[in-house]
Amino acid sequence: MPVAHVALPVPLPRTFDYLLPEGMTVKAGCRVRVPFGKQQERIGIVVSVSDASELPLNELKAVVEVLDSEPVFTHSVWRLLLWAADYYHHPIGDVLFHALPILLRQGRPAANAPMWYWFATEQGQAVDLNSLKRSPKQQQALAALRQGKIWRDQVATLEFNDAALQALRKKGLCDLASETPEFSDWRTNYAVSGERLRLNTEQATAVGAIHSAADTFSAWLLAGVTGSGKTEVYLSVLENVLAQGKQALVMVPEIGLTPQTIARFRERFNAPVEVLHSGLNDSERLSAWLKAKNGEAAIVIGTRSALFTPFKNLGVIVIDEEHDSSYKQQEGWRYHARDLAVYRAHSEQIPIILGSATPALETLCNVQQKKYRLLRLTRRAGNARPAIQHVLDLKGQKVQAGLAPALITRMRQHLQADNQVILFLNRRGFAPALLCHDCGWIAECPRCDHYYTLHQAQHHLRCHHCDSQRPVPRQCPSCGSTHLVPVGLGTEQLEQTLAPLFPGVPISRIDRDTTSRKGALEQQLAEVHRGGARILIGTQMLAKGHHFPDVTLVALLDVDGALFSADFRSAERFAQLYTQVAGRAGRAGKQGEVVLQTHHPEHPLLQTLLYKGYDAFAEQALAERRMMQLPPWTSHVIVRAEDHNNQHAPLFLQQLRNLILSSPLADEKLWVLGPVPALAPKRGGRWRWQILLQHPSRVRLQHIINGTLALINTIPDSRKVKWVLDVDPIEG
């Protein structure tokens, strides 16, 4: 009897075997309903079908129901998901279900759902409306129904309610019916509807190069300075793709930040543009997903998880702001959407465009190795003038709310000229260091030349590279000052302390806390554009693609947090943030200014960025990473473990380290650091520790991990901790 090997959404790296009853057939990629646990049925996805099982056949339960006649995934997405589960060492069931809309996970049909509507019956058309005058809601409802059908999901917006319609139904005056939406083929009347901008020479060259390779895999880095017209290149490439009857996937870092982008695509093309993001309800998400799969959607714009959308005939993938860290999932299945998008493009044999003003070092490394091709856009639209740059030395300055006196003076000047000011504060990813405010001394580990991380709760300094520790000094060993401060300031604290400095000036704080509610970001941005807010306080969210014509002063307040972080990636993140931020000032014919506050104005990173630009920084950083044998020249895997008592996690990781180093696959090129506390050592009441594995060969490191995972359950403490694997981590 055939055996179905079924993936279930459980945290176990295996499939489960079920018998297929006589007469029941199923294909890999189809959903089934199966018994699981005590008196419980679950939805599963068939990974394969065979005639054998590791268990005796008489011990296997049978599949209850097959939900699909054809796989819910296209062939290319199926291959992508199976490969990704293996590469990221994540349970196959969790991976497959992550890629499905919630309603499909729950067993809903993978087809356009019938759309229900109310209509007036023959009796309802003939009855005297005055007979309902004692029930005004019913009278209103029937009068409306006589004008035509009313869709069920529209009732909530009307003057009457569902109860009135149900009452009319009991009287035989109205009823419910349904119809399945017909497929509409946009290809029959496709045309470019919006206004085309004339491409400059660089843009035209880029579009032509990509078009010439349209029928095979090619990866293109579109490196364009802020305001150089990358979106116009995307639009022109999509014109060519849609003209061939193919579809396009456009991925963006934060869907809430790009209402302008969506509008530009919808205005440009006389074809359906669907949007996939976390703000959609379940029905909207399923509808967009199905339209992409059946070819009804010409363009899908979405965030990270949109990568797994099935397409009938995909012709190109665009990754906008490809350097953005939000493409990396940080919880659960820790995949990187940019990297998987390249795999998908290769599998589908189509071009992929990676666009950025500040490309990731991994992407630039692939360009150096001839895996990707480089296209440059160097001219800003309208020949806008670059912002004037200032570095303010904070040493010995009496700061207010984290602002130097010179910055406060500049802010007043710009505000008096009826302009707007942005203050950037970006703690995320920058580990706190200990700094002397008077002389600029930074607490540094003597064993490995990295900066100590300040642990406030334990009141000690700890090196996250070699694990050496020391108490927090009472005074600066360089100048004797007792003014030792942790680097960093919070946006909320800044907002509160700015108010008395600028009385009567409207202040708007834009960060994760203030924009979590649906529509909150759009509302705040509209207020900014109306001039309702004069001072904007924000994190890196504000650096992503917004155009603020009245912003003429931009200041970065916590530069030192990036310069002296324990995370080797923080310099790259800061360089990207600074370059993006500098493009926010003075974009509408007004001269812009950018101010950086630091205790170390002579720092080489600042000097390179200010006077040579991001490209020079990236070249220098890649050379340094190569010399230090850090990614992208080597591969990293982090194993994190956590517990409630701060005992089992480090013990488990030490046992795991011993297991790895004793493996016959481990060679002299494998480097293992730890166990050390995670950069955020305590979260949610749990203590977090980690070990880092590094190897110059990605393939070899994968083999080592595979061999280790097969034996991990032999470690005594493995069941006393929660542990996760992070392949190609982007945070220390």
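The chain as shown is numbered from 1 upward.
Each Cβ is built from the backbone N, Cα and C atoms, and glycine gets one as well.
If you look up Swiss-Prot, you'll see 211-377 marked as domain 'Helicase ATP-binding'.
Mapped onto three states, the DSSP output places T226 (ATP binding site) in coil. Annotation comment: Swiss-Prot describes G224, V225, T226, G227, S228, G229, K230, T231 as ATP binding site.
For the mutagenesis result K230 to D, the note given in Swiss-Prot is Loss of ATPase and helicase, allows assembly of primosome and replication of phiX174 DNA, does not complement a deletion. No change in DNA binding. Partially complements filmentation and UV sensitivity, loss of recombination-dependent DNA replication. Annotation for K230 (mutagenesis position): spatial neighbours L222, G224, D320, G355, A357, L377, criterion Cβ-Cβ under 8 Å with sequence separation of six or more.
Annotation of the mutagenesis experiment K230 to A in Swiss-Prot: Loss of ATPase and helicase, allows assembly of primosome and replication of phiX174 DNA, complements a deletion.
The Cβ of C439 (Zn(2+) 1 binding site) has 15 other Cβ atoms within 10 Å, all protein chains considered. Per Swiss-Prot, the feature Zn(2+) 1 binding site maps to C436, C439, C476, C479.
When secondary structure is read from DSSP and collapsed to three states, C445 (mutagenesis position) falls in the coil class. Under the heading of mutagenesis, Swiss-Prot lists C445 to Y and annotates it as follows: Defective in DNA replication, only forms 10% PriA-PriB-DNA complexes, rescued by excess DnaT.
Among the mutagenesis results in Swiss-Prot, C445 to G has the note: Normal ATPase activity, loss of helicase activity, 5-fold less primer synthesis. The residue drawn here is the original one.
Annotation source Swiss-Prot lists domain 'Helicase C-terminal' at 447-638.
Listed in Swiss-Prot is the mutagenesis experiment R698 to A, annotated as follows: About 10% reduced helicase activity, binds DNA normally. In the three-state DSSP scheme, R698 (mutagenesis position) falls into the helix class. Sequence-distant neighbours of R698 (mutagenesis position) (same chain, 6+ residues apart, CB-CB distance under 8 A): S635.
When the Cα atoms are compared, C479 (Zn(2+) 1 binding site) and V225 (ATP binding site) turn out to be 42 Å apart. Straight-line distance linking the Cα atoms of C445 (mutagenesis position) and C476 (Zn(2+) 1 binding site), rounded to a whole number, equals 15 Å.
Least crowded of the binding-site residues (G224, G227, G229), judged by neighbouring Cβ atoms within 10 Å of its own Cβ: G227. In the three-state DSSP scheme, C479 (Zn(2+) 1 binding site) is classed as coil.
In the three-state DSSP assignment, the secondary structure recorded for C439 (Zn(2+) 1 binding site) is coil. Each residue in H437, D438, G440, W441, P477, S478, G480, S481, H483, L484 lies on the same chain as C436, C439, C476, C479 and has a C-beta within 8 Å of the C-beta centroid of that Zn(2+) 1 site, without being one of the site residues. Comparing Cα positions, C439 (Zn(2+) 1 binding site) lies closest to T226 out of the binding-site residues T226, S228, G229. Note: the Cα of G229 (ATP binding site) and the Cα of C476 (Zn(2+) 1 binding site) are spaced 49 Å from each other.
On the 0 to 100 pLDDT scale, the domain 'Helicase C-terminal' (447-638) averages 81 in the predicted structure.
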